[in-house]
Amino acid sequence: MVCEKCEKKLGRVITPDTWKDGARNTTESGGRKLNENKALTSKKARFDPYGKNKFSTCRICKSSVHQPGSHYCQGCAYKKGICAMCGKKVLDTKNYKQTSV
């Protein structure tokens, strides 16, 4: 669960946008280069499990969180009805029987 404010912070999918004016994958905006070797230019974006950008742990159950920038895992966020990134209350779970099975 993610609130509307934190939804903007979520990562984007790598697939290119459909062509339109102002798309982020056109060469005019500097987004996508022609004839570029992806193996040489993607070293910064590669996943490094032991590097600086490690995933954090959940503040409730201490398991690893698989979403960068989140403080709570999806199971705990669903049970408590909070945003996984900021912890803001998203859903009133008073009359619900929440399980994460």
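Here the Cβ of each residue, glycine as well, is placed from N, Cα and C on the backbone.
Residues as originally present; substitutions not included.
A mutagenesis experiment is reported in Swiss-Prot for this position, Gln98 to Glu, and the note states: Abolishes interaction with DLG4. Strongly abolishes interaction with DLG4; when associated with D-100. With a cut-off of 8 Å between CB atoms and residues at least 6 apart in sequence, the same chain places Tyr78, Lys79, Gly81 near Gln98 (mutagenesis position), listed in sequence order. Gln98 (mutagenesis position) carries neither a helix nor a strand DSSP state and counts as coil.
Among the sequence features in Swiss-Prot, the mutagenesis site Ser100 to Asp is noted as follows: Abolishes interaction with DLG4. Strongly abolishes interaction with DLG4; when associated with E-98.
As a published mutagenesis entry, Val101 to Ala appears in Swiss-Prot alongside the note: Abolishes interaction with DLG4. Does not redistribute DLG4 to microtubules. Associates with microtubules.
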